[in-house]
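Visitor: Here it is, the structure in full.
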Amino acid sequence: MGSKMLFSLTSPRLFSAVSRKPSSSFSPSPPSPSSRTQWTQLSPGKSISLRRRVFLLPAKATTEQSGPVGGDNVDSNVLPYCSINKAEKKTIGEMEQEFLQALQSFYYDGKAIMSNEEFDNLKEELMWEGSSVVMLSSDEQRFLEASMAYVSGNPILNDEEYDKLKLKLKIDGSDIVSEGPRCSLRSKKVYSDLAVDYFKMLLLNVPATVVALGLFFFLDDITGFEITYIMELPEPYSFIFTWFAAVPVIVYLALSITKLIIKDFLILKGPCPNCGTENTSFFGTILSISSGGKTNTVKCTNCGTAMVYDSGSRLITLPEGSQA
């Protein structure tokens, strides 16, 4: 409609018709909203009348055009490993299990259950999904493979090797071996895992750090602020002295003072098997006063349940005769 109207405006016949009938003194009143006639001014004193036409599309045509557009399904899977059919798309857990099965079959059975391209696509998909399985260390992957092999009835490690590997991962602070409160039907005990509280262990060095800073500034004072003068030298000399001389000396003094007062210290935390409240226990020696060896008895701050913290096995157990 717009193209036809533009053609009629630029037609020479229309301009000739307008030039024959000038309307210099004619000033029409503004049309009402209900009027179908629109006045268009071409030049001063010249105006023409255009007839407005309204085209109504049938409702059936509009619904037919909008229907297929709204019903399109866009699959977000871009890798060859993924299935286009959403009903067959595997979950992250299924892909992780297949990844571990491929590793186990290749390293322990000597058989490849998938090609190198399929394995790379699976690994890339897991990394894209944010899975932590592909970022595990060799010991963590071995532990997961041993767990899956034991469940399937084909163990690759004996009980002693499995327990040693699990304890090693606990000491290293791995998250895949940490479990919540659980009950053992064989020993009829309630267990919970312990983890290292690195933040509180770091706070133990704060008093010694303050003392080391005091000694550093005292040495600067008795030397006539020679250390401050060196730290104010132009770059890069001040940067080198600060970060490669002053800071290492302060850190070394702080750690030495801490180890002189507190020896073989370890802070462990874990949830209460009864209520789940996190409790902390200290292991070590403060000024020749021992905390009690490798086991401590701790009372829950919430429910008052007595618990036994074992730093050797990194487990929380309830004493004999107690009820969870």
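Cβ atoms here come from the backbone N, Cα and C positions, even for glycine.
Modelled residues match the original; the substitutions are not represented.
Straight from Swiss-Prot, here's the annotation block:
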type	residues	note
MUTAGEN	Cys82 to Ser	Loss of photosynthetic cyclic electron flow, loss of formation of oxidized monomer, and decreased FCC binding and dimer formation with PGR5. Loss of dimerization; when associated with S-183
MUTAGEN	Cys183 to Ser	Loss of photosynthetic cyclic electron flow, loss of formation of oxidized monomer, and decreased FCC binding and dimer formation with PGR5. Loss of dimerization; when associated with S-82
MUTAGEN	Cys275 to Ser	Loss of photosynthetic cyclic electron flow, loss of FCC binding, but no effect on dimer formation with PGR5; when associated with S-272. Loss of dimer formation with PGR5; when associated with S-272; S-300 and S-303
MUTAGEN	Cys300 to Ser	Loss of photosynthetic cyclic electron flow. No effect on FCC binding or dimer formation with PGR5; when associated with S-303. Loss of dimer formation with PGR5; when associated with S-272; S-275 and S-303
MUTAGEN	Cys303 to Ser	Loss of photosynthetic cyclic electron flow. No effect on FCC binding or dimer formation with PGR5; when associated with S-300. Loss of dimer formation with PGR5; when associated with S-272; S-275 and S-300
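Are these features on the surface or tucked inside, and what are their neighbours?
Guide: Around Cys183 (mutagenesis position), a 10 Å sphere centred on its CB holds 11 further CB atoms from the protein chains shown.
In sequence order, Cys300, Asn302, Cys303, Thr305 are the residues near Cys275 (mutagenesis position), counting only same-chain partners six or more apart with C-beta under 8 A.
Here the Cβ of Cys300 (mutagenesis position) has 18 other Cβ atoms within 10 Å, regardless of which shown protein chain they belong to. Classification of Cys300 (mutagenesis position) by DSSP places it in coil, neither helical nor stranded.
All protein chains included, Cys303 (mutagenesis position) registers 12 other Cβ atoms within 10 Å of its own Cβ.
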Visitor: Under DSSP, is Cys183 (mutagenesis position) part of a helix or a strand, or is it coil?
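Guide: SS state of Cys183 (mutagenesis position) = strand.
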